[in-house]
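Q: Features from Swiss-Prot:
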type	residues	note
MUTAGEN	W171 to A	90% reduction of activity
MUTAGEN	E173 to N	90% reduction of activity
MUTAGEN	W177 to A	90% reduction of activity
MUTAGEN	C284 to A	No effect
MUTAGEN	C286 to A	No effect
MUTAGEN	C378 to A	25% reduction of activity
MUTAGEN	C415 to A	No effect
MUTAGEN	K419 to A	Total loss of activity
MUTAGEN	E427 to A	Total loss of activity
Amino acid sequence: MSHPSTVTSEPSNLLDFVPKLGNFVLNSSLHGNNSNGYSSFSSNSVHFGGLATQNRYKFVNSLSFSKEGSNLKRILSDFNRVIRLHCDRIPLGFSSIGLNSGESNGVSDNGHGVLEDVRVPVNAVEPESPKRVLILMSDTGGGHRASAEAIKAAFNEEFGDDYQVFVTDLWSEHTPWPFNQLPRSYNFLVKHGPLWKMMYYGTSPRVIHQSNFAATSVFIAREVARGLMKYQPDIIISVHPLMQHVPLRILRGRGLLEKIVFTTVVTDLSTCHPTWFHKLVTRCYCPSNEVAKRATKAGLQPSQIKVYGLPVRPSFVRSVRPKNELRKELGMDEHLPAVLLMGGGEGMGPIEATARALGNALYDANLGEPTGQLLVICGRNKKLAGKLSSIDWKIPVQVKGFVTKIEECMGACDCIITKAGPGTIAEAMIRGLPIILNDYIAGQEAGNVPYVIENGIGKYLKSPKEIAKTVSQWFGPKANELQIMSQNALKHARPDAVFKIVHDLDELVRQKIFVRQYSCAA
C-alpha cells in the first residue's frame, strides 16, 4: 500500500498560481495603461507584503474597475497566502520528508532514532565517537571550495580524529535537474556581466529571494533532506549564500535545530548578497566589520555574529621561509624584486597583455638589465601557459600552471596583480603583499575594491600599461609606498581566522552535547 505524498495543498496552491500569473501576463496589457489611464504596474507600487502608501490608491483604483484587475488582485492574494505558508511556518511536506512506504530516513517524528547509514543517535551523540561536520558549498567561483577546504584542514590540524569533516556541493549532488546545474549557470552568467548584474541585484529584495526559496523548496526538499541526513552531522557549515534557507527550513521542520549546530561562514569581504543571512543560524562568522553590519541589518542578534576574518588554508599561518630560498626553489632570480600575476584557477583576465607590459616596464634599456621579475600563475589555462612560455622575455619570467602551494608563490614576491576575489585578497594580506586589482565580478566583489583602496593595501587599475608603470615605480622611486602598503596589509590580515572559527564551533557542539546529556539525566 503506497502512502500519499505529504506535500499536499500548499504546493498545489503555488503551482496553481504560476500558470495563473503567466496567463494573466500574456493575456492582459500589464505594461500599458488601463481604462483609467494609470499603469497597472510601476517600479515601486507593488509590494507583496502590502502596497506602498504613496501609490496604493492609484493602483487599487486602476484594478477595481476591470476584470483583469480583479483577477490580478485575486492572484496576488493567493501568492501572499502561499508565501506566508512557506516563509512564516514550516510546510507540511517538511515535517515528514515525503518518503514512500518502502523508504525510511531512520528518524521518527519525535526526533529519536538513528539514521540508517551510520546508526548513530541523533539526540545523544556519544562523546567518544567522532563528531561529524558537513560543509555545504558550491563551485560557483573558486572561493567557496577554498574556504571549505581551509575549514576542513583546520579541523584536522586542531582536533585530529575527534571530527569527521565532509564537503558537499549541495546543489550539484543533492538536487534534481535543473537545480543541479547551478555551477554551470553561474559560470555562464558571470561571463555575461549585464545578465549577472540583473540576477544579483534583482534577487536582493527579501520578498523576491524568500519567495524564490519557498517555490524552489517544493521541488527539492526531499532530495536535499536526504543529502543532509545521510551524513548525520553534528555541525553544518554553509560557505555559500544559497545554502542557508532551504536546509534550515528542513531542519526546523524535522525538529533538529536544537540538535544540530548550523552556522554560516561568509566568504565575501565587504559587499555580500542578502541571502547570506538567516535568523535561525546558531552563528554567522563575518570576515569584516562591514559584513557584520549587514548581518545586523538583516536581523541577526549580536550573540549570533562573530568577526574573525576570512578562513584561509592553515599553511598561510606557518612561518614564512626566506624570499631568496623560495625564489631559488621556484626557479626565480634570488635578488630581483618580483611581482605575482594571477588569473584565478581558470587563468582568466588580461594576463597576457599585462605580462607583456610588465616585461617592457621592468627592463631598463639604458642599463641593459631588468629592474624586476615576473611570476605568472595561469591556473588550468594550458594554452595561455604555453603561449607565455614561448615568449623571448627581456626580464626573468616564470610561468606556472595550476599550483597547490600558492603561499610559497606569494612568499617569493613583493606585490600581486589579481582580480578582486576575497580569498586571494585575504591571503595576500597575510603575506604582506600590496595588491593591484585589475578586475572584479559585479555584486559580490564590487565592495572588495574600496576595501583594498581605503585600507591603504593597494590600487585598482584596469590598463595593463598603467599596472606595469605602477609596479615599475614600486620597484624603483616609489619603494617607500610599496613598504607602507605592505605594512597596512599585515595590519589588516587575520591569519588565525580559520582556527578561531573551528574552536568556536567545537565549543558550540560541546554545549549542545552537554545540554542533551543533562536533559537525558534529568
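Each Cβ is built from the backbone N, Cα and C atoms, and glycine gets one as well.
Modelled residues match the original; the substitutions are not represented.
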Q: Highest Cβ count within 10 Å among the mutagenesis positions W171, W177: which residue is it?
A: W171
Q: DSSP on C415 (mutagenesis position), three-state: which is it?
A: strand
Q: Work through the mutagenesis positions one by one (W171, W177, C378, C415, K419) and name whichever has its CA nearest to the CA of C284 (mutagenesis position).
A: W171
Q: 10 Å Cβ neighbour count around K419 (mutagenesis position)?
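A: A 10 Å sphere around the Cβ of K419 (mutagenesis position) contains 18 other Cβ atoms.
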Q: Express the distance between the Cα positions of C286 (mutagenesis position) and E427 (mutagenesis position) as a whole number of Å.
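A: Roughly 16 Å, rounded to the nearest whole number.
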Q: Between K419 (mutagenesis position) and E427 (mutagenesis position), how far is it from one CA atom to the other, in Å?
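A: The Cα atom of K419 (mutagenesis position) is 13 Å away from the Cα atom of E427 (mutagenesis position).
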Q: For C284 (mutagenesis position), what is the secondary structure state per DSSP, taken as helix, strand or coil?
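A: It is in a strand.
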Q: Among all protein chains shown, how many Cβ atoms are found within 10 Å of the Cβ of C284 (mutagenesis position), not counting that one?
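A: Other Cβ atoms found within 10 Å: 27.
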